[in-house]
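Colleague: First, the structure itself, so that you have it in front of you.
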Amino acid sequence: MAKPEEVSVPIFTSLEPVYGEGSLLQEATQRFDVLKANFNDVFGASPQLFARSPGRVNLIGEHIDYEGYSVLPMAIRQDTIIAIRKCEDQKQLRIANVNDKYTMCTYPADPDQEIDLKNHKWGHYFICAYKGFHEYAKSKGVNLGSPVGLDVLVDGIVPTGSGLSSSAAFVCSATIAIMAVFGHNFEKKELAQLTCECERHIGTQSGGMDQAISIMAKTGFAELIDFNPVRATDVKLPDGGSFVIAHSLAESQKAVTAAKNYNNRVVECRLASIILGVKLGMEPKEAISKVKTLSDVEGLCVSFAGDRGSSDPLLAVKEYLKEEPYTAEEIEKILEEKLPSIVNNDPTSLAVLNAATHFKLHQRAAHVYSEARRVHGFKDTVNSNLSDEEKLKKLGDLMNESHYSCSVLYECSCPELEELVQVCKENGALGARLTGAGWGGCAVALVKEFDVTQFIPAVKEKYYKKRVEKGVVKKEDMELYLFASKPSSGAAIFNL
């Protein structure tokens, strides 16, 4: 039997296999009907097919996927649906949205076009998918013929800037729609890698978790996502618990603030890993050429710890990376090389170096190694012989530890998230933490199932009420920003 990551994206002729029954199916049916009608209105023809990909909430394992470590997310029911058709007679990509906030974007049907990153447009995410798919097809020897036009209509209900991977849901559904309309269907693990590469076209050094869970998710299961190679292991969460997702209402624009936030941490981790390599015996030139992530030097760190009767890589961090921030000059002295050269003059990394005044290497490495351990602690707890009650308590503790590390060591929180996490904990959550890139977006709270009906009104009262009064959010939109979620299904293609 094929492994889950080795099967291709399922193709359905009805909505039930993905959206189930009852109110969720009703809502989905209405969305698809409206999407089809709008497509006809905008483009004067019917779509050939639809593709969908969900957002996700990361339960634990923040900012470690790009360091080569496993993460533990689940898909949520909110998704992006794309209707698409090929237009042989025109050489344009016309990308429209059901939401009037996003005006139609038009691009040439040219897979080699450059994306104008200085002029940030929502349609750029589709072009990431378009370029990435063509590059991948070419590398596989797939002949797509000369470029043709595409008409595209997007309906996304994953809140943007929320830490729930609206961008990955868009890029994944776009890639799958393009793939399907050209008559292909790759394995899920190939798509996970391909879509991760796609998002790098927009200047985000994505680690791959968001794309992997969006494509590989299964109803009823969280997934332990491993990398190199990408694979997913089902994780059945204990009975009696529910995850509540709450938006801080501070939007995180990952692609816009990347040089000072997200990509900055990627570079700091790279520098920390190279210095650890050198301190643990590698020649500077060898470390610079071979070491890319903290997982690359974990073996050396564990050997160092082993000589001291431990297996914890944090011992090496404490010994060899000072807690005070490093200057560029200090790092260059240790590594005997200029920083731009160390990062291979990569434009994304150079933008980070230009914006940075210092580098907190000790704190970033300490977060990554401790968070990687918490992910496996989470999975081991789920699979243990503890009672469901004891499991839930332990999972909550791990989530609380994770948030502290994200906030204090990785500094990817913000005042709104700190307040929201505190409100969750004070009103019955077993554990709560920021989820996603941070610097805004959402928190996820683990709550006993029978407490959810009291928990949600309490959080509304303590966190959202004053924001409704100030006009930050409308009362009728609250269900978009605060909701309980069970693990939902992954990517799909529909011929309806």
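Please read every residue number as a count from 1 along the shown chain.
Here the Cβ of each residue, glycine as well, is placed from N, Cα and C on the backbone.
As listed in Swiss-Prot for this protein:
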- Arg56, Glu62, His63, Asp65, Asp210, Tyr262: alpha-D-galactose binding site (BINDING)
- Glu62 to Ala: Loss of activity (MUTAGEN)
- Gly161, Gly163, Ser165, Ser166, Ser252, Gln253, Lys254: ATP binding site (BINDING)
- Ser206 to Gly: Decreased specificity and phosphorylation of GalNAc (MUTAGEN)
- Asp210: active site, proton acceptor (ACT_SITE)
- Tyr262 to Phe: No effect on specificity or activity (MUTAGEN)
- Ala437 to Ser: Reduced phosphorylation activity (MUTAGEN)
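Could you place these features in context, so I can see how deep they sit and what lies close by?
Modeller: Secondary structure at His63 (alpha-D-galactose binding site), taken from DSSP and collapsed to helix, strand or coil, is coil.
With a cut-off of 8 Å between CB atoms and residues at least 6 apart in sequence, the same chain places Val71, Glu371, Ser402, Cys406, Tyr410, Cys412, Arg433, Leu434, Thr435, Gly436, Gly438 near Glu62 (mutagenesis position), listed in sequence order.
Within the same chain, residues at least six positions away from Ser252 (ATP binding site) with a Cβ under 8 Å of its Cβ are Gly161, Ser162, Gly163, Gly436, Ala437, Gly438, Trp439, Gly440, Gly441. Secondary structure from DSSP puts Ser252 (ATP binding site) in coil.
Look at Asp210 (alpha-D-galactose binding site): DSSP puts it in a helix. Using a 10 Å radius centred on the Cβ of Asp210 (alpha-D-galactose binding site) and all shown protein chains, the other Cβ atoms total 30.
DSSP gives Tyr262 (mutagenesis position) a helix state.
All chains included, 25 other C-beta atoms sit within 10 angstroms of the C-beta of Ala437 (mutagenesis position). DSSP classifies Ala437 (mutagenesis position) as coil under the three-state reduction.
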Colleague: Among Arg56, Asp65, Tyr262, the recorded positions in question, whose Cβ has the most other Cβ atoms within 10 Å in this structure?
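Modeller: Its Cβ has the most other Cβ atoms within 10 Å: Arg56.
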Colleague: For Ser166 (ATP binding site) and Arg56 (alpha-D-galactose binding site), determine the Cα separation and express it in whole Å.
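Modeller: That separation, Cα to Cα, works out to 8 Å.
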Colleague: Please find, for Arg56, Glu62, His63, Asp65, Asp210, Tyr262 as listed binding alpha-D-galactose, the greatest distance between any two Cα atoms, in Å.
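Modeller: Max Cα-Cα spread across the alpha-D-galactose binders: 18 Å.
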Colleague: Just give me the nearest neighbour of Tyr262 (mutagenesis position) among the binding-site residues Arg56, His63, Asp65, Ser165, Asp210, Cα to Cα.
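Modeller: Of all the candidates listed, His63 is nearest in space.
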Colleague: If one measures from the C-alpha of Ser165 (ATP binding site) to the C-alpha of Asp65 (alpha-D-galactose binding site), what distance in angstrom results, rounded to a whole number?
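Modeller: Cα to Cα, Ser165 (ATP binding site) and Asp65 (alpha-D-galactose binding site) are separated by 14 Å.
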Colleague: When the number of other CB atoms within 10 A of each residue's CB is tallied over all shown chains, which of the binding-site residues Gly161, Gly163 has the maximum?
Modeller: Gly163
Colleague: Are there any residues at least 6 positions away along the chain from His63 (alpha-D-galactose binding site) with a Cβ closer than 8 Å to its Cβ? List them or say none.
Modeller: Arg265, His367, Val368, Glu371, Cys406, Tyr410, Cys412, Ala437, Gly438
